[in-house]
Structures are given as C-alpha cells and as structure tokens.
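Visitor: Checked Swiss-Prot, it gives:
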BINDING   Asn37, His122, Glu262, Arg283, His312, Asp316, Glu339  substrate binding site
MUTAGEN   Arg147 to Ala  Abolishes catalytic activity
MUTAGEN   Tyr159 to Phe  Abolishes catalytic activity
ACT_SITE  Tyr159  active site, proton donor/acceptor
BINDING   Asp210, Glu236, Glu262  Mg(2+) binding site
MUTAGEN   His212 to Asn  Abolishes catalytic activity
ACT_SITE  His212  active site, proton donor/acceptor
MUTAGEN   Lys271 to Glu  No effect on catalytic activity
MUTAGEN   Ala314 to Pro  Decreases catalytic activity
Amino acid sequence: MKITAARVIITCPGRNFVTLKIETDQGVYGIGDATLNGRELSVVAYLQEHVAPCLIGMDPRRIEDIWQYVYRGAYWRRGPVTMRAIAAVDMALWDIKAKMAGMPLYQLLGGRSRDGIMVYGHANGSDIAETVEAVGHYIDMGYKAIRAQTGVPGIKDAYGVGRGKLYYEPADASLPSVTGWDTRKALNYVPKLFEELRKTYGFDHHLLHDGHHRYTPQEAANLGKMLEPYQLFWLEDCTPAENQEAFRLVRQHTVTPLAVGEIFNTIWDAKDLIQNQLIDYIRATVVGAGGLTHLRRIADLASLYQVRTGCHGATDLSPVTMGCALHFDTWVPNFGIQEYMRHTEETDAVFPHDYWFEKGELFVGETPGHGVDIDEELAAKYPYKPAYLPVARLEDGTMWNW
C-alpha cells in the first residue's frame, strides 16, 4: 500500500481551515486538520513545499515511522507550524488505518473508556447580567459545564465576549484589531460574575473561566483565591506558561484547579508542569500537539500524575480535529472534559461528520475512520480570506498578552 497524493485544501466557510487529504493506491483516503488560527498560510506552505512531496510512495500504515520521519527529519523541530503540519499527516494516516480495519478510530486506539464525552460551552455577555442570562441559555440546552466570560467596565473588547450567543470568532479581517486590558478592573469584576452565577443557578453545574494569559503569577494566585468559594471546574491559562515556575506560586496560594496547554506543541512543553503536579488539566490538542500519536504520549505521562485531559476545542479547529479529539476522548483513561464551540452551519456542511450533541455530551458514531469528511466542491465555494487574531494593550499603550 502506497501514498499516491497529499493535497492541501483551504476553505473559509465563516473562518479559514486548512485540510490535508492523503490518497492511496488502494482508493482509501484520509484527511487531517492543519489549521493555525491567523497564520494558516504558513502551514500551507510548509505542507506543500516540505512535507507532502516526501510522503509520496510511503506506506500509510507505518504511522509511527512516518511521524518520526516528519518530526526528526526536519531537524528544526517543534513550533506551531511544524507540529500542525505533522498533526495533519498523523490524523489522515489514523483515518486511513481505521478505515482499512473497518472500525471507528476509538476502537483502534484501544476501545471505549466511556459512552459520552462531557463538553463545556462558551457563555458570554457585555456585563454580568447578560452573561448570567447566557449561562442559563446553555443550561437550557442541556450543558453540564459552561465557561463564563464577561465584559468588564472600562476594558475595551474584553476577551471571550463574542458578537453572538453561540459563536465566538475573534479573528478579524485586514490587520489585527486592538483590544484593551486592565488587571485591576478584571480582578474587581470577575469574582462578582461567579458570585452571581452561583446565586442564580446554584452548584449543580460546572463553571469554568479563561484568564487567557493576562495575569502575572501573583495576580493569577489572587484571582484563583477569590474564585475558591464558587468551586470552579478550572481556571484556564491564568498566567503565561512560558514561565512554568510561575505555576508553583499560583499552586501554593489557591486550590482552584488549574488548566493550561492549548498553545503547547510537544510533550516537552508540558513535562515539568505535569511531573511537578502544578496543573490539574492538560489542554493540548490533536492539531496543536502533533496529532494523535504524540497526544497519546502526553496523556500517558499525565495519567501517571493524576492530571486529566481537557482538549482545546474552539472554532479555530475544524470538525476534523473535533472528530479526532472525540475518538481520543472516548478512549483516553484520564479524560477530564472537552471544550466544544459549535461551528457554523456552512462549516458543518463542508465537513460532514457523524458526531452529535445530546444532554451536555458529545457522542462519536461507528463510521470507520474518524468519522469526518470534506466536501471539496462545496469547500471551493468559500475561498481563503485573510484574518488576524487581535492584539491587546494596557491603558498606557503597552503591548500585553492577548
């Protein structure tokens, strides 16, 4: 069995997605996601110029060997562009292997560890009252876990506050938009949101919050401490993870569970945080961390230290990544939760899939492979559109972490 083609497909049914389709001499094909939000064409170039030509003639069943080839063979390893290209190849190969075996991907990974996948949705509003109402909307839809983000008085375009009730897409056309940030204002306001949420809905639902790398270690510890009475499922990305020792300070001052890792690319990014038990959830993704082959290694390491998975699942990941993540979630023993932001109807049409939502959980189907395909004819009707993620500045104009 040989790979005969590896084609890159770019489409924008509401936002940009990069898809790799690997074809074989036996007529079986697989698809993988290579989307890097706001930097999509960098991965396209890497795939087309440096990866796809090398795959022709290889045996697609040799998943591990091909993973090592595209990782070690490049010499310039790691990084978001390289690892997303590797992830796309890896997803497509697992898709092919599961199709050849005639079984859904989770069976090939080791079978079910659970029936349904608990997911969390994104509720947001321009102020506390609007966010409380939005959380109620998600509860009415059956969600058991909801991330809550609110606009903060005096902060321009606070993170996580979208233009609609169900869809949040921060990437803008043209050049990056400028948002604001003021830690003092956020620390004074965010705890009030969760106080009101618990007062309104009680403690029967899981609540989550994303700091999005905005806080210093001391500020993050302060926020975690203030949120303790409201029993959050987790506080995500409370401080930039490049400074991993910072999580030791946060850990020493709060028992609010900590989650990090959506921007991690390899096990080396997560190793110290996991082994030192400085986090509770690892949020590395199938597309960001080099595919299922490498994400399994991260999860296996995490399981030794009682760290659970909580894969990133925003709309910057295509349904291909979501499908792979759900098969991974169905298998992985140390599963925690799965982020789930609904895609647009146009995106769902371009990427037909067999997973579905019911009563706060996602379920995978029994289709051989990862259960997600791409309608190339429809995809061609949505050409690429340049879009950048925003940037953030403090009130005095200083650049900050978006």
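Note that the numbers count up from 1, one per residue, in the order the chain is shown.
Keep in mind that glycine also has a Cβ here, set from the backbone N, Cα and C atoms.
If you look for the noted substitutions, you won't find them, since the model keeps the original residues.
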Visitor: Give the number of CB atoms, excluding that of Lys271 (mutagenesis position) itself, located within 10 Å of its CB.
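Guide: Total other Cβ atoms inside 10 Å, all chains included: 14.
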Visitor: Centre the Cβ atoms of Asp210, Glu236, Glu262, go out 8 Å, and tell me which other residues of that chain have a Cβ in range of the Mg(2+) site.
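Guide: Checked against the 8 Å cutoff, the neighbours are Gly211, His212, Asp237, Ala259, Val260, Arg283, His312.
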Visitor: Could you name the residues, excluding Asn37, His122, Glu262, Arg283, His312, Asp316, Glu339, of the same chain that surround the substrate site, i.e. Cβ within 8 Å of the Cβ centre of those residues, in sequence order?
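Guide: Going along the sequence, the neighbours appear as Thr285, Gly313, Ala314, Leu317, Met341.
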Visitor: Over the residue list Asn37, His122, Glu262, Arg283, His312, Asp316, Glu339, recorded for substrate, what is the maximum interresidue Cα distance in Å?
Guide: 18
Visitor: Cα of His122 (substrate binding site) to Cα of Arg147 (mutagenesis position): how many Å, rounded?
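Guide: Cα to Cα, His122 (substrate binding site) and Arg147 (mutagenesis position) are separated by 5 Å.
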Visitor: Including all protein chains displayed, how many Cβ atoms other than that of Arg147 (mutagenesis position) lie within 10 Å of its Cβ?
Guide: 24
Visitor: Suppose we draw a 10 Å sphere around the Cβ of His122 (substrate binding site). How many other Cβ atoms does it contain, all chains included?
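Guide: A 10 Å sphere around the Cβ of His122 (substrate binding site) contains 26 other Cβ atoms.
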Visitor: Could you tell me which of these binding-site residues, Asp210, Glu236, Glu262, Asp316, Glu339, has the fewest other Cβ atoms within 10 Å of its Cβ?
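Guide: Selected from the binding-site residues Asp210, Glu236, Glu262, Asp316, Glu339 on minimum Cβ neighbours within 10 Å: Asp210.
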Visitor: Run through the Cβ atoms and count how many others sit within 10 Å of the one on His312 (substrate binding site).
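Guide: Step by step: centre on the Cβ of His312 (substrate binding site), count other Cβ atoms within 10 Å, giving 24.
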Visitor: Counting every protein chain present, what is the number of Cβ atoms, excluding its own, within 10 Å of the Cβ of Asn37 (substrate binding site)?
Guide: 19
